[in-house]
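Take a look at the structure set out below.
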Amino acid sequence: MKLFLILLVLPLASCFFTCNSNANLSMLQLGVPDNSSTIVTGLLPTHWFCANQSTSVYSANGFFYIDVGNHRSAFALHTGYYDANQYYIYVTNEIGLNASVTLKICKFSRNTTFDFLSNASSSFDCIVNLLFTEQLGAPLGITISGETVRLHLYNVTRTFYVPAAYKLTKLSVKCYFNYSCVFSVVNATVTVNVTTHNGRVVNYTVCDDCNGYTDNIFSVQQDGRIPNGFPFNNWFLLTNGSTLVDGVSRLYQPLRLTCLWPVPGLKSSTGFVYFNATGSDVNCNGYQHNSVVDVMRYNLNFSANSLDNLKSGVIVFKTLQYDVLFYCSNSSSGVLDTTIPFGPSSQPYYCFINSTINTTHVSTFVGILPPTVREIVVARTGQFYINGFKYFDLGFIEAVNFNVTTASATDFWTVAFATFVDVLVNVSATNIQNLLYCDSPFEKLQCEHLQFGLQDGFYSANFLDDNVLPETYVALPIYYQHTDINFTATASFGGSCYVCKPHQVNISLNGNTSVCVRTSHFSIRYIYNRVKSGSPGDSSWHIYLKSGTCPFSFSKLNNFQKFKTICFSTVEVPGSCNFPLEATWHYTSYTIVGALYVTWSEGNSITGVPYPVSGIREFSNLVLNNCTKYNIYDYVGTGIIRSSNQSLAGGITYVSNSGNLLGFKNVSTGNIFIVTPCNQPDQVAVYQQSIIGAMTAVNESRYGLQNLLQLPNFYYVSNGGNNCTTAVMTYSNFGICADGSLIPVRPRNSSDNGISAIITANLSIPSNWTTSVQVEYLQITSTPIVVDCATYVCNGNPRCKNLLKQYTSACKTIEDALRLSAHLETNDVSSMLTFDSNAFSLANVTSFGDYNLSSVLPQRNIRSSRIAGRSALEDLLFSKVVTSGLGTVDVDYKSCTKGLSIADLACAQYYNGIMVLPGVADAERMAMYTGSLIGGMVLGGLTSAAAIPFSLALQARLNYVALQTDVLQENQKILAASFNKAINNIVASFSSVNDAITQTAEAIHTVTIALNKIQDVVNQQGSALNHLTSQLRHNFQAISNSIQAIYDRLDSIQADQQVDRLITGRLAALNAFVSQVLNKYTEVRGSRRLAQQKINECVKSQSNRYGFCGNGTHIFSIVNSAPDGLLFLHTVLLPTDYKNVKAWSGICVDGIYGYVLRQPNLVLYSDNGVFRVTSRVMFQPRLPVLSDFVQIYNCNVTFVNISRVELHTVIPDYVDVNKTLQEFAQNLPKYVKPNFDLTPFNLTYLNLSSELKQLEAKTASLFQTTVELQGLIDQINSTYVDLKLLNRFENYIKWPWWVWLIISVVFVVLLSLLVFCCLSTGCCGCCNCLTSSMRGCCDCGSTKLPYYEFEKVHVQ
């Protein structure tokens, strides 16, 4: 990536020595987060210029300006001509430092040319009219994007909507003195890496290909492909229903791009964009192809802090009739609030579409916006998707106006113009992880097998046929009687209601309510009539037929569909299926207004045809020499029809034994036509992710291969040169080389002679050995599997279970076979293995003998004793100040003063001979020394001595601070030296740690390889189960693979027929799975017996069989458990050197006496005329002795000639394998193989010898590394830092006297009030008693009235 560093000291290049060098970009306002490194894309400065006195005019979309001195300058963005209705942008500053700056976006009243900028002052109708103080060296910028003007002011970034701002493409610059300003002309979008700190820009780097955009912006490849490695952060698969969560799937998605248009956050687009990537200011990034696309994908990219980043914006769709507005609001009332969140939103947003037809305004609710909107997709056919899910359908769309801006400079979006293409996608958590285009032959092969990488081997390729094939129809000449049926829907509207359903819909069949076909052929068509009532909403409604419950679609009825009987009706008839008639308003609201009901029966007497025919005719449509889908005399299929020169008198159709159509005769002309398969599946050879060869049935070049070779049974095409000798893969008796060349594979000649010569033979005897550890894995068990047959087949459907009962004991047989095999498996494993309970006891990690692990184990929290200090009440009554002291100065000072402020100076301490006082003084001490200072100033020289205590105390406290700083500096030097030493040791240590980790990683990699081999065995059963589960997706020629869906769509009889197909297919799949499981049990049982033999012979004893316990001479073996099996580690001897000798089977003396070796493992050989014997195991020659030989009768060797029939009389247990297999094959019953591909179970034999060797080498390397690390650790431990400690001193400062006075006054007042309340209430009674006594003794004119008892008087 090419980077340009824009230096912070401006200007650059030729301006550096003439412009003010203090100008920089630290104050540039971009709206980016503080204290962060951010990628910003937009109209930003790159190259800077120094202006002179003349007026300069540039083509620009904006500018940035830096005032560098006490001079005047002016800038204007204009159109180059005067327009009274046009807004212009004008910036000027006054002479002088910190002068005023004028910024205007206004219209001007007179014909100003903007060439001189001298009379551009009379303005009106201003959008922006600012007057502010300039900041020397701070940049000021103005950029234009569409109709949005962005101002980069000194302390803020703001945007304004300016009509026709895109016309302001001329920049006039006037600097009234030389070198009075530095400016940058902006005319292109750039990407900048900006680093901010404390509100300032500390790094400003411009890049052409910034890494920050690689996650969201890419360069489209020439064929419109998205490059490999693109992370698809904000791309989703489009769906009209369920969303794929995880897995690999082949889909048809809009992922072929013709243009990728990045729209930064500092720009906006306000015009319509068309589906051919034209309109507005579309700027494609990289590849561009001028064509009409299917969709436009708007991918929103925002930062994590963009929560509730709301901007006013709308999405406008231009349809054939009118414009439709899409907007969202956080109010469910549907109030027009054109807000679209750019980033995560913290509250729900309700979305509506709005349209205005004539003068009527209509809003329709379409859904709730997701919490985080990452992608918006608009299809040309009217579909609207958010995050991959379809929200509504508008019909055909001509253009889109995505008028959305963001408040954050770091946010942006991209517009991808895409078409639908066949792709293979890997999805994880609904996110696209990988993408493969199914274009080239090899890519199609990958897509056929749903794999992103194919292993080397041969694959069947049958993807050459076109998806859409022409149709061939051939029938016998018959007398045609035709019936035309018109299904008519007439809709009438009334009033001015747009979203209400039609006022009335009349449906009829040829003017009646029902029609039954009585002729041999019929054609039916749907007619929609709209009665014009003057309502403006008529054209917005559409009425069409939907796919209903019939097993055929309405559009296919005329495609030569055959029936025995068929009737149509507009009213429901018992036993009929239906096609609903649906009305939709602008494809947003849907209403069922009727239905077409069909009753039919299977047969061939009535045929639907696309157009009317009558009379005796041969209705045929024959496609020759091309792959076609045919219906020939009721034989249906696909194939290539060719004319033949044969002449056959009998018959009109010719089929094979399997029922396939081979040829037919035209009954009118007598011509014979042959039918061959379209493209028989080819066998392609894949090597290193490419097709290197192909075996085909036709003589033509394919797959980009040119060299064609004709063989007896097939054609072979490749690009090989036919000059190789080594095959990388074999097919039958042919070998395929790396370049695709085809070579014959001949039987390999064995170097071993199976039969020893009677007289002599050349033998190789080992003379040197090496020890080897060989690994062998044997599977001894597999996980038992039990399948609930009824649940698997019927998935709980009760009607399906009733049908399943008719299959008698099918499920019972399957379940019993699995259950019995699992039971036998468990018994065999239990009888074979015994477990030692002591081996599974968990050791206590704290008691490992002499090893103390307490330093590495978690410790319990032990609460330390409380440090002596003041009480809680004292902490409440005093303000505590914590300082760092010198040695014992603070403690000694505190004990000397005993809390008295008057003793402050008298208790001064000395540290290294210098008088010091603690740095903290309370209010009392400050008042005391303030009084001393004021007293020394009252009478000048007479009282100057009174200020001595103040000066001494001040100097002593300054000494305290100075000494404290000195100690800190000394500690800093000690720490720096020790830290540097420690860093050197740590760096060296971690370098060794890095090497050790590297070795460990490589060792773990070898272990991973070994474990993967074991994992393959473990996962075989899971693969089989996965294959069994995948069979549930097959419909087995039923109309659906869902039983419930079948019963929902069809009547009971038809549904039972369809479900019966599912039951048959699923039972067949289940039987195949059970066969696999039983075969696997048999294999595991044999492997278990072999493992038991190896335990007895290899582990418990030493084997004499060469190659049984490892590939060598066995020494000893160790067995360990492994997943589902045992892992044997065989230690064997392997020969490294051999001695070749000419061995003798014996010696013959004078032709009469024969002597042969007594021991079978001895060899007699001759060495330069001297006979010696040696062991076959190890070459140890010695002279023979008499005890080594045994005498035989003579030297003759006699053979007995017998026939194969008589051989069993000599060898009773001899078995002729070939004859046995031949008889077995002849006695096999004839059966038809099920049409299922069975996933093979491969018994895996592991070879971990190379991995173990690597592990041993890595272990030795790790041990050496640990020794080096120990030395480095010792050096690190020696790095001891001895610091001078600053004591932590706590000092309590008393509150001032007036605080205590206030507390005392408050306390006295509260106490008085409390006593008064107690004495004044009845609870105490003191006051009441005293007042009563006094009133009794002397009544001093009390005003209290005496108490009189009232008497009730009745008045007559």
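Any Cβ shown, glycine's included, is placed from N, Cα and C.
Record note (Swiss-Prot) on the natural variant VAL9 to Ile: In strain: Isolate BE03-40001 and Isolate NL.
Quoted from Swiss-Prot, the note attached to the natural variant ALA13 to Val states: In strain: Isolate BE03-40001 and Isolate NL.
For the natural variant PHE17 to Ser, Swiss-Prot gives this note: In strain: Isolate BE03-40001 and Isolate NL. The structure shown keeps the original residue.
According to DSSP, PHE49 (variant position) is assigned to a strand segment. Among the natural variants in Swiss-Prot, PHE49 to Ile has the note: In strain: Isolate BE03-1153, Isolate BE03-40001, Isolate BE03-64880 and Isolate NL. The residue drawn here is the original one.
Under natural variants, Swiss-Prot gives ALA84 to Val with this note: In strain: Isolate BE03-1153 and Isolate BE03-64880. A 10 Å cutoff on Cβ-Cβ distances gives ALA84 (variant position) a total of 10 other Cβ atoms nearby, all chains included.
Where Swiss-Prot documents ASP125 to His as a natural variant, the accompanying text is: In strain: Isolate BE03-40001. Annotation note: ASP125 (variant position) sits in a strand segment as assigned by DSSP. Around ASP125 (variant position), the C-beta neighbours below 8 angstroms that are at least 6 residues distant in the chain are CYS106, LYS107.
One natural variant named in Swiss-Prot is LEU130 to Ser, and its note says In strain: Isolate BE03-40001. Applying an 8 A CB threshold to same-chain residues 6+ apart, the list for LEU130 (variant position) reads VAL101, THR102, LEU103, LYS104.
Other Cβ atoms within 10 Å of the Cβ of VAL190 (variant position) number 18 in total over all chains. According to DSSP, VAL190 (variant position) sits within a strand segment. For VAL190 to Ile, Swiss-Prot lists a natural variant annotated as follows: In strain: Isolate NL.
HIS197 to Leu appears in Swiss-Prot as a known natural variant, with the remark: In strain: Isolate NL. All protein chains included, HIS197 (variant position) registers 13 other Cβ atoms within 10 Å of its own Cβ.
The number of other CB atoms found within 10 A of the CB of VAL201 (variant position), across every protein chain shown, is 20. In Swiss-Prot, a natural variant is listed as VAL201 to Ile, annotated with the note In strain: Isolate NL.
Counting Cβ atoms from all protein chains shown, PHE49 (variant position) has 19 others lying within 10 Å of its own Cβ.
Here the C-alpha separation of VAL190 (variant position) and VAL201 (variant position) works out to 17 Å. Straight-line distance linking the Cα atoms of HIS197 (variant position) and PHE49 (variant position), rounded to a whole number, equals 27 Å. Each residue contributes its Cα atom, and for PHE49 (variant position) and ALA84 (variant position) those atoms are 32 Å apart. ALA84 (variant position) sits 40 Å from VAL201 (variant position), taking the C-alpha atoms as the reference points.
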